[in-house]
Each structure stands twice: as structure tokens, then as C-alpha cells.
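Contents: one structure, followed by commentary.
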Amino acid sequence: MTLLALGINHKTAPVSLRERVSFSPDKLDQALDSLLAQPMVQGGVVLSTCNRTELYLSVEEQDNLQEALIRWLCDYHNLNEEDLRKSLYWHQDNDAVSHLMRVASGLDSLVLGEPQILGQVKKAFADSQKGHMKASELERMFQKSFSVAKRVRTETDIGASAVSVAFAACTLARQIFESLSTVTVLLVGAGETIELVARHLREHKVQKMIIANRTRERAQILADEVGAEVIALSDIDERLREADIIISSTASPLPIIGKGMVERALKSRRNQPMLLVDIAVPRDVEPEVGKLANAYLYSVDDLQSIISHNLAQRKAAAVEAETIVAQETSEFMAWLRAQSASETIREYRSQAEQVRDELTAKALAALEQGGDAQAIMQDLAWKLTNRLIHAPTKSLQQAARDGDNERLNILRDSLGLE
């Protein structure tokens, strides 16, 4: 049995290839059935995200194994083999185990240390459990990777610092306000970045969020998810005074929030401070706003400096994480080797028990026919001894003929001979 990990990711393949190799959720069962129909495959898990498509397999060794699996992947997706080979990586046994642990821990992600990948790996594993998982070693490898990912997050600072613009914006807000549960947040825009910001804020117990967007329909979908109120962009001037925090990310070519608008809001708030985080490019907030007393304006460049600093911290934590992965990989491979020995022991014991049962049955039959009990028992003992020592004796003789002293010593040790 061999463990394999093969696939492509954001480091080896452009998005144009990654999207062609991805497995859609509605066809995943079909793909797993097709994969497990391959004669060499004993068990399989398919991990398919926007940044990677990987197959984790338990296989029987055979000639042209790599070619057979690449051919299956190309046939399934109707790809040219040469196009795929240039971007494909292939890991076996120790390297496959280490790779999965690194992936689950966020060490192989586009955003170093990002936590979402662990959930994606867990889902891929759960999907494979629906009648597709046939290899206990593969199952154990995934379970081990989950515990390793948890250990990495617990024992290192890999996830402690923000390295995405959305997360950095929320981290900044948490640093300035003692508690986010009592503040009102105005989100301007409803795109992907604002979606991430809104979800982060909800996780930090923000009770009141207002979403201002050009189109109400898109904003309403997000508002329903996070429990926010939706307003039009034209209502910002009137509602701005309610907001303690404003986070803006639109595609507007011109600023949406001007200096005069913020001045009026501050006056209505009796100069209670406001935090404005402008993630947009071009900017949504006029730079002059930053000159106002009690208005604290941060641009995407300010966030980028925070992210760069935090990324350096994550890279330092990643070194510690790699040490954990190496240690856990070594322990898993030791367990795997022990499992291999256990199977050999089971086969050897089963073989011995089969000989015992066969000879005992013959002896009992002879006794039932009235044979001499002492002679029958002596014959049983003699035959049982000869049958059990036959194979080891042949191995000892062959090692002696070959002059293989190392093998002779191993056999002597195995047989308990001094």
C-alpha cells in the first residue's frame, strides 16, 4: 500500500488551468466513484478549491502508476496530458503525509496561515466518507492532519496577525475600540472585501451594522446574512453621524465621503471620534478627512504596512509550524510501518492456526476411529513441529548458502536464538 498526493495549486498552475481541473460539488460523488473504479486505487479524497485541486490516494504499487493516474485525471477533465504534466506535483508516502499536514495547517496557502483551508480539507474528507473511503491508512492520515493543524494554531502564532485587507481593517477597529459590541459600523459597498469584513465583524459581536450600496439587491443578501440594515449611497450624508466606524470599498471613480460630510457628522456627534478605513482604489474617502480632529482615516496603504509587518510575524511562526509538521509526519510514518508489520503478524499467525487446526482435526478423527492415543499425539506433535519450522528452516538454509550473515543474524534474532 502506498499513500499519494498529486495535484496542482496556485504556485504551479494559472487560474485558466486550475478552473479546468476543478471538481464541481454536484459531480464530486461521480468523480470519486470513477476514481475508485481504477484497479490500483483503494481509497481516495478529492480536495478542490479555487487555489488547488488535489487527489489524496491509497494505492497498490504497480508499473506505470503515475501515468495511469495522470491519464485518468486528463480523461475525466478532457485535458491534454502535456498541459497538466507541466503543473502537476506528485508526493508519495512520507512526502504525501507531510504535504497534507502543511495544506491543512495553512502553510501551503496563498495567504500563509489562513484558517479557511482546514474547513475545506475537512469537508473534502467528509465527502469521501459517503461510501468512498475504503482505506483505513488514508482515513488515519486525514484525522492526523486535523490534529496537527489544531496543534499548529495552538502552539504557534501562525494565525494571530491579520494578513488580508478585510481582516486587517477589523483588527484595526478592535485595537481602537475596547469592545465592538457597542459600536455602530457603516459599511460602504457590498463586494467581496466588504462581505469578508461584515463576517469578521459579526464574529466579534458587532450589534449594529449599516450597509450602503449602489444596488440594494446585492446589499440585502449580505445584510440578511449578518443582520444589517441597508441604505442607499445617497443616504450616507444623513446617516454618517450614527457610525463610530466606517469601512468603505467600492469601485466608484470619485470619492463618496467628503470632508464636509464628515465635518457635519462630527458636529452632530459632538466630536465623538470616528474611525474611517478606506480600502478602495481609487479612494472612497477624500484624503483631507484625515486632517479633521477626531476623524481617524486609514487608507489601503496604511493597512498594507500592517499586513507586511504581520506577514513577517507569520513567516517566523511558520518555521515553528514546519518543525511540528516534520515531527508529526515522522510519528505517522512510524505508525504506518507498525501497521504493515501488524498485517504480516496477522498473516503469520493465521497460517500457523490453519496448520494447527488441520492437524488437530486429523488427530481427533484418528482418535474417534480407535487409534492409539499416545501414538496419535506423538504424530501430531511431530507433524506440527515440522510444518511450523519448515519455512524458517528453508530461509536459514538459503541464507547460509548465499553467505548472507546479516540475514542469518536477523533470522536468528526473529526466532529467539542466541
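Keep in mind that glycine also has a Cβ here, set from the backbone N, Cα and C atoms.
Unsubstituted: the structure retains its original residues.
Among the mutagenesis experiments that Swiss-Prot reports, G7 to D is described with the note: Loss of activity. The 10 Å shell around the Cβ of G7 (mutagenesis position) contains 24 further Cβ atoms across the protein chains shown.
The feature substrate binding site is assigned by Swiss-Prot to T49, C50, N51, R52, S109, E114, P115, Q116, Q120. Look at T49 (substrate binding site): DSSP puts it in coil.
Cβ neighbour count for C50 (mutagenesis position): 12 (other Cβ atoms within 10 Å of its Cβ, all protein chains included). While the structure shown retains the original residue, Swiss-Prot records the mutagenesis experiment C50 to S with this note: Loss of activity.
According to Swiss-Prot, the active site, nucleophile annotation covers C50.
E54 (mutagenesis position) carries a strand DSSP state (E or B). Just so you know, the Cβ of E54 (mutagenesis position) picks up 24 other Cβ atoms within 10 Å once every protein chain is counted. Here the residue is the original one, but Swiss-Prot notes a mutagenesis experiment at this spot, E54 to K: 6% and 2% of wild-type reductase and esterase activity, respectively.
Sequence-distant contacts of H99 (mutagenesis position), defined as residues of its own chain at least six apart whose C-beta falls under 8 angstroms from its C-beta, comprise A5, H91, D108. Record note (Swiss-Prot), mutagenesis H99 to N: 5% and 4% of wild-type reductase and esterase activity, respectively. The unchanged residue is displayed.
The Cβ of C170 (mutagenesis position) has 26 neighbouring Cβ atoms from other residues within 10 Å, across all protein chains displayed. Quoting Swiss-Prot on the mutagenesis of C170 to S: No effect.
A helical conformation is recorded for T193 (NADP(+) binding site) in the three-state DSSP classification. The NADP(+) binding site annotation in Swiss-Prot covers G189, A190, G191, E192, T193, I194.
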Rounded to the nearest Å, what's the C-alpha distance separating G7 (mutagenesis position) and E54 (mutagenesis position)? Just drop the number here, would you? 4
Does anything in the same chain, at least 6 positions from P115 (substrate binding site), have a Cβ under 8 Å from its Cβ, and if so what? G106, R153, G159
Applying the rule Cβ within 8 Å of the centroid of the Cβ atoms of T49, C50, N51, R52, S109, E114, P115, Q116, Q120, what extra residues of the same chain belong around the substrate site? G106, L110, V111, I117
Site extent for substrate, whole Å (max Cα pair distance, T49, C50, N51, R52, S109, E114, P115, Q116, Q120): 15
Which residues in the same chain, at least 6 apart in sequence, have a Cβ under 8 Å from the Cβ of N51 (substrate binding site)? N9, H10, R18, S109, L110
Close in space, distant in sequence - G191 (NADP(+) binding site), Cβ under 8 Å, 6 or more apart: S249, T250, A251
What count of other C-beta atoms do you get within 10 angstroms of the C-beta of G189 (NADP(+) binding site), across all chains shown? 27
